[in-house]
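What Swiss-Prot annotates here:
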ACT_SITE  C195  active site, proton acceptor
BINDING   S91, G92, W93, G196, H197, R232, N317, C318, S319, P320, S321, T351  substrate binding site
BINDING   D157  Mg(2+) binding site
VARIANT   A390 to G  In strain: S3041
VARIANT   D392 to E  In strain: S3013, S3014, S3015, S3027 and S3041
VARIANT   A432 to S  In strain: S2978, S2979, S2980, S2983, S2985, S2993, S2995, S3013, S3014, S3015, S3027, S3041, S3044, S3057 and S3333
Amino acid sequence: MKTRTQQIEELQKEWTQPRWEGITRPYSAEEVVKLRGSVNPECTLAQLGAAKMWRLLHGEAKKGYINSLGALTGGQALQQAKAGIEAIYLSGWQVAADANLASSMYPDQSLYPANSVPAVVDRINNTFRRADQIQWASGIEPNDPRYVDYFLPIVADAEAGFGGVLNAFELMKSMIEAGAAAVHFEDQLASVKKCGHMGGKVLVPTQEAIQKLVAARLAADVMGVPTLVIARTDADAADLITSDCDPYDSGFITGERTSEGFYRTHAGIEQAISRGLAYAPYADLVWCETSTPDLELARRFADAIHAKYPGKLLAYNCSPSFNWQKNLDDKTIASFQQQLSDMGYKYQFITLAGIHSMWFNMFDLAHAYAQGEGMKHYVEKVQQPEFAAAKDGYTFVSHQQEVGTGYFDKVTTIIQGGASSVTALTGSTEEAQF
């Protein structure tokens, strides 16, 4: 076990590495170690994911940038890994709607239990672990061309932290324990938090938003994991703020008050840039939430951030809340992500891809099945396309194998001394027909 002094010296040395260039910590290594306790458990999946995410952002991504899809189940994340996606995005919106621990359906207003997103991170990582175990038990190793690296980095949504700085600190720790690689925090008031594409958003003072980023970084340092911190600002659209206490915000406050006591602000890109510049020293990536897929707006934000912080990584929400074809022509849509990447937006994601795909495809199947010729539509819309997708690496046609039946047959056989009459795949319809 390392002594307190050894841990402090090790941490001080770590912070001089290129990984931390441009990152401000308003606390000391001694203060971090003081909060750790005598035993600091390792968070292997979080460590692995954070390191992968950092490498992807710095040249290893196939396209030169990471483009993620939102997932809300382990199975969705598994299929993304098989299909070649390089990182998973887990949005609070999707968790609120269909994957929270209250077992209810909510809008994106931080109404669900605060430990719900960490629970889904854990569930996705457990699915990755099972898929990896199945692959490994089948004799497929990393040097095999059939090998799939299932342990994709997970970028998780912490919303506005579900409270104050202590809530943000504890939530970040829970995310890391579950295996998140990166976590984002937004600058809204947690008690009335809204989806970035809703009205009624209320900002907290810039200094308070910074303190939540510091809380997140401190939590990661206490856990001993280089988790990426992503700072999101909603200041492009939000025209309310809780207080005029922070001089940094004074240039945007109009003087008008609301019935709740909030202050009106001048929403827009200048307010967003101001916030982005304030957050940049405390975050690994900066994200400006926008109302439309606007390349010029994205360029203005990127140019302003990079004028003061050259090379600062940026994130962009390619949201389903945008009507893409209403805003852009097909050619621009096709080149949109590459153009963003050229501006420095190296992490791009479709927040609600998982839930839109899941709900639409079920409606499409159910409508045809209910209105038409029954099994014909299941075969045409699901089974035959699944067979056709096998050439691209899709394997869920053999659904018993996919979820681990063969793996647990191996467990049974080992326990029973090498022979068993109760294994599940032998004699199954999958063995006979697929």
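Cβ coordinates come from backbone N, Cα and C, glycine included.
Every residue here is the original one, so none of the noted swaps is modelled.
Long-range neighbours of C195 (active site, proton acceptor) (same chain, six or more residues apart, CB within less than 8 Å of its CB): W93, P107, D108, Q109, S321. The recorded positions shown are D157, A390, D392; of these, the one with its CA atom nearest the CA of H197 (substrate binding site) is D157.
Sequence-distant neighbours of S91 (substrate binding site) (same chain, six or more apart, CB under 8 Å from its CB) are G70, L72, D157, T351, L352, listed in sequence order.
S319 (substrate binding site) is 26 Å away from D392 (variant position) when you measure Cα to Cα. When each of the binding-site residues N317, S319, S321 is scored by how many other Cβ atoms sit within 10 Å of its Cβ, S321 comes out lowest. Counting neighbouring Cβ atoms within 10 Å of each of the recorded positions (D157, D392), the lowest count belongs to D392. The two recorded residues, N317 (substrate binding site) and A390 (variant position), show a Cα separation of 31 Å.
When the recorded positions W93, H197, A390 are compared by the number of other C-beta atoms lying within 10 angstroms of their own C-beta, A390 comes out lowest.
Reported as a whole number, the C-alpha separation between A390 (variant position) and S319 (substrate binding site) equals 29 Å.
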